[in-house]
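Okay, structure first, notes after.
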Amino acid sequence: MTILKKKKKGSPQITPDERYRELDSHAQNESEIQEDVPISRKIANFLKLAYNEIRENISIYLLIIVYLCVCVMNKLLAKRTLKKIGNYSFVTSETHNCICMVVFFALYFMFGRRVMSAKERHRNFGVQFLLISLLDACSVIIAFIGLTRTTGNIQSFVMQLSIPINMFFCFLILRYRYHLFNYVGAFIIVVTIAVVEFMLSFETQEENSIVFNLVLIASLIPLSFSNMTREIVFKKYKINILRLNAVVSFFQIFTSCLMLPMYTLPFLKQINLPFSEIGTNIKNGFRCLFLGQNTIVENCGLGMSKMCDDCEGAWKTFIAYSFFNICDNLITSFIIEKFSTMTYTIVSCIQGPAIAIAYYFKFLAGDAVMQPRMLDFVTLFGYLFGSIIYRIGNIILEKKRMMEAGNDDDSEGELTNADSIITH
């Protein structure tokens with residue numbers, strides 16, 4: 001029996017991975033930064049890291065830009081649609097759900113069925129689809145009530161609270177773990193928007209109620225659970241995005257009916273609808289949307305009990321809104337599938353300042369064009385700075401996971417060598 005310092009035949013030779021060499025170089029750079037080095041060297045190292053981050057994730061950043069453009073157009077066209085046919089919300093909601101269902105099912109049968117996973121092919125996801133639809137419906141209904149006495153500035157701030165709410169539930173249910181920079185980045189985004197919206201609140205005299213503000217905040221909870229359910233279905237069962245959106249749209253045709261009794265609530269002001277008038281409202285809504293016929297033209301307008309109809313060409317605005325909303329749903333599902341609920345939450349929060357800036361351009365906003373405000377750019381800067389800090393936290397966590405994986409591989413290699421050095 002002899003002792004040889006060599007491995008068994010067939011055992012793969014373990015060589016350092018290029019990724020870990022790069023990580024070692026990063027670690028050396030970090031140790032250099034901690035020493036007395038010129039400011040220019042620190043800036044150069046930071047710019048190099050930023051360049052590598054953008055180069056390695058260029059597709060992600062392009063997707064974010066596309067998603068941002070789609071979101072801005074979706075929100076602008078939603079407001080234009082509301083201005084034209086705001087008296088018939090139920091009709092527009094149900095018609096939009098039907099359009100989404102037809103489009104998603106058509107796309108699924110043309111492209112989606114060819115790439116079905118084995119788990120998706122042998123499992124029925126009706127319960128998960130229904131759960132997502134019910135959670136979305138609950139979120140819409142609760143938000144519908146909260147929005148009635150929540151001013152526009154407070155609405156914008158409440159939407160940003162989805163960041164800490166999603167972080168909490170993802171930590172609790174999906175077992176996410178965060179770096180300190182994740183918390184700091186999220187905190188910067190929320191505080192920046194809170195300060196700006198607090199300053200803007202002094203410029204408005206609209207009615208606002210703290211109780212309804214809390215109701216609006218509560219609507220973010222079912223929305224968070226809906227997104228987490230999507231993430232679980234996507235990542236655990238590899239379900240097709242088109243199939244999920246198609247079936248969810250089908251269920252939403254029925255869950256939207258849950259909103260009908262909400263229109264009878266007396267505090268809904270201009271959109272209040274007595275129960276006895278629901279049938280007439282639905283009929284007039286179809287006439288407005290498809291025939292362009294105005295019904296409510298007298299005793300209506302700003303400060304009155306009803307909005308005035310502006311049905312001419314309403315179907316064009318509505319179709320454009322439906323198109324961008326469908327694109328929004330597809331990109332949202334793709335981000336949640338490929339990345340995570342928190343990635344989508346952080347990305348979606350840029351909508352607020354981006355939409356505010358979009359209202360500066362008449363060709364986008366139409367009659368709702370606004371004058372530029374410095375506070376909107378401050379909000380955008382705060383969001384971008386907070387997002388960069390949040391992303392740095394993710395990079396650090398990814399680096400730690402890679403280092404741990406490298407250590408595990410090295411320890412396995414040492415055990416293999418120890419077993420193989422004793423040979424005959």
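These residue numbers are counts, starting from 1, taken along the chain as shown.
Note: Cβ is positioned from N, Cα and C throughout, glycine not excepted.
P38 (mutagenesis position) is surrounded by 8 other CB atoms, counting those within 10 A of its CB over all protein chains shown. Here Swiss-Prot describes P38 to L as a published mutagenesis experiment; the accompanying note says: Increases amodiaquine transport with no significant effect on chloroquine transport; when associated with H-34.
Around L47 (mutagenesis position), no same-chain residue at least 6 positions away in sequence has a Cβ under 8 Å from its Cβ. L47 to S appears in Swiss-Prot as a published mutagenesis result, with the remark: Increases amodiaquine transport and decreases chloroquine transport.
Neighbour density for F275 (mutagenesis position): within 10 A of its CB lie 10 other CB atoms from the protein chains shown. Under its mutagenesis annotations, Swiss-Prot gives F275 to V the following note: Decreases chloroquine transport with no significant effect on amodiaquine transport.
Counting every protein chain shown, the Cβ of Y390 (mutagenesis position) has 24 other Cβ atoms within 10 Å. Mutagenesis annotation in Swiss-Prot: Y390 to C, described as Increases amodiaquine transport with no significant effect on chloroquine transport; when associated with P-242; the structure shown retains the original residue.
With respect to their backbone Cα atoms, P38 (mutagenesis position) and F275 (mutagenesis position) stand 73 Å from each other.
Following the DSSP three-state reduction, the secondary structure of Y390 (mutagenesis position) is helix.
Reported as a whole number, the C-alpha separation between Y390 (mutagenesis position) and F275 (mutagenesis position) equals 48 Å. In this structure, P38 (mutagenesis position) belongs to neither helix nor strand by DSSP; it is coil.
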